[in-house]
Amino acid sequence: MGTEAEQPSPPAQQQDQENPPLCKAQNPKPARLYRFVLIFVAGSLAAWTFHALSSTNLVWKLRQLHHLPTAHYLQTRDEFALYSVEELNAFKEFYDKSVSDSVGASYTEAEQTNIKEALGALRMAQDLYLAGKDDKAARLFEHALALAPRHPEVLLRYGEFLEHNQRNIVLADQYYFQALTISPSNSEALANRQRTADVVQSLDERRLESLDSKRDALSAIHESNGALRRAKKEAYFQHIYHSVGIEGNTMTLAQTRSILETRMAVDGKSIDEHNEILGMDLAMKYINASLVQKIDITIKDILELHRRVLGHVDPIEGGEFRRNQVYVGGHIPPGPGDLALLMQRFERWLNSEHSSTLHPVNYAALAHYKLVHIHPFVDGNGRTSRLLMNTLLMRAGYPPVIIPKQQRSKYYHFLKLANEGDIRPFVRFIADCTEKTLDLYLWATSDLPQQIPMLIQTESEAGERLAQMQSPNVAQRSSILEFYESGSGDLP
């Protein structure tokens with residue numbers, strides 16, 4: 001009784017014709033095979049790219065490693081190694097090849113000309129030395145070294161001249177070490193270093209003992225001493241003035257002090273130069289209020305330190321690891337992908353039991369070098385490294401060390417030598433600055449509490465201040481003034 005009679009269903013083929021599928025696959029197997037091949041090729045390409053980048057990074061690391069001889073005469077002491085022995089051994093096969101490649105690299109035409117001239121000057125210098133004309137010989141040795149600073153023969157002969165004629169065994173040992181770094185099989189440099197290494201190590205240890213004695217003498221002065229308080233205040237200004245000056249800041253000491261005391265701008269100076277000084281002030285206050293009392297220094301502490309250093313100059317990059325590759329003169333720091341691992345290793349070393357056994361000056365200088373070598377930030381690496389160094393020294397009872405901006409070229413030269421394998425000249429440079437800073441404090445708290453020589457910047461100011469001073473020790477005063485004004489000279 002239905003209103004519509006049931007109709008028979010049409011054949012399946014007819015349904016397909018009437019309602020064709022939107023996308024009908026004729027044969028799914030070739031499409032799957034094509035996708036599989038495409039994924040395989042893409043994966044292989046990605047793996048090859050990763051391997052190439054890793055190999056490039058490995059080459060960088062290998063070229064930064066110190067030589068790994070087993071002989072005592074070529075090694076610096078274990079605490080001076082940037083990488084662990086395990087890391088060095090893991091890379092040794094590749095490292096030996098990279099060293100042989102670099103040693104066998106051909107010289108450019110200009111380098112060949114310089115080497116030829118250097119060797120000629122070297123022969124003339126040796127002849128003059130044998131003839132007893134030491135002054136002329138010294139000048140020719142220096143000329144040869146300037147022309148070919150990494151030629152083993154030049155380093156060896158100049159080192160012998162310094163050792164036997166100038167009685168400068170420390171510098172001679174440094175040149176023997178450099179000669180062996182470039183040419184490990186040099187038998188003459190080897191014999192010379194066997195003779196000098198232990199003597200130089202003994203001299204370095206005696207120097208550190210002397211620094212400890214001066215530190216103890218300074219520690220014996222009560223905190224309530226008025227001269228000590230004034231010395232600390234002026235040293236604070238000096239530290240900031242010289243640290244930003246090393247990086248190119250053109251503020252004078254008087255302008256630096258004015259900014260810190262009044263927070264007023266100085267006419268004719270850029271905003272960045274003002275902000276660099278204010279950032280250092282923030283970082284120093286953070287150290288005094290927090291870091292000096294901490295047992296361990298962490299990555300977070302270093303980032304907080306850097307955040308304050310760049311807080312006014314570049315607040316976005318402050319306290320952040322860099323995200324790009326940077327180049328620092330001839331030094332190529334690690335890529336951004338390696339920073340997290342390298343900083344973790346640095347943190348472990350910084351707080352290790354082994355590091356706690358190092359002399360504070362060695363420890364602080366090494367920490368400075370290791371951090372600036374990693375170069376974890378876009379900007380502010382030098383300032384942050386110097387602040388970390390002084391944090392470690394202050395925890396050991398030393399005052400913050402002042403590296404005069406006039407010695408900027410020496411400072412960078414010794415960092416370059418450390419990159420080439422010998423960190424001892426840099427450690428000695430920091431020890432020298434430490435001693436001069438200690439001498440300044442001891443001098444300021446002895447017979448002239450009313451005047452701190454670090455304040456003086458110009459010859460006219462120096463003459464005016466000297467006229468006001470009544471102490472009989474004029475030679476000592478002049479020596480201190482010379483160091484802090486010219487960046488050279490030795491304190492008595």
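Glycine is no exception: its Cβ is also placed from the backbone N, Cα and C atoms.
Feature annotation from Swiss-Prot assigns active site to HIS375. Packing around HIS375 (mutagenesis position) is summarised by its Cβ count: 20 other Cβ atoms lie within 10 angstroms of its Cβ, all protein chains included.
Here Swiss-Prot flags GLU247, 328-331, 379-386, 411-412, ASN419 as ATP binding site, drawing on similarity to another entry. Secondary structure at GLU247 (mutagenesis position), as computed by DSSP, is coil. Long-range Cβ neighbours of GLU247 (mutagenesis position) (same chain, at least 6 residues apart, Cβ-Cβ under 8 Å): GLU276, GLY382, ARG383.
Look at Swiss-Prot and you will find 297-432 tagged as domain 'Fido'.
Here Swiss-Prot notes a mutagenesis experiment, GLU247 to Gly, with the remark: Promotes adenylyltransferase activity. Overexpression is lethal in a Fic null background.
Within 10 Å of the C-beta of ILE271 (mutagenesis position) there are 10 other C-beta atoms, taking all protein chains into account. One entry in Swiss-Prot concerns the mutagenesis experiment ILE271 to Asp. Its note says: Disrupts homodimerization, leading to increased adenylyltransferase activity and reduced phosphodiesterase activity.
Annotation of the mutagenesis experiment HIS375 to Ala in Swiss-Prot: Abolishes adenylyltransferase and phosphodiesterase activities.
When DSSP labels each residue, the domain 'Fido' (297-432) comes out as 84 helix, 2 strand, 50 coil, counted as helix, strand and coil in that order. Other Cβ atoms within 10 Å of the Cβ of GLY329 (ATP binding site) number 9 in total over all chains. The recorded positions ILE271, GLY329, ARG386, TYR412 include none with a CA atom within 10 A of the CA of HIS375 (mutagenesis position). Fewest other C-beta atoms within 10 angstroms, among the binding-site residues HIS331, GLY380, GLY382, THR384, ARG386, are seen around HIS331. Other Cβ atoms within 10 Å of the Cβ of TYR412 (ATP binding site) number 14 in total over all chains.
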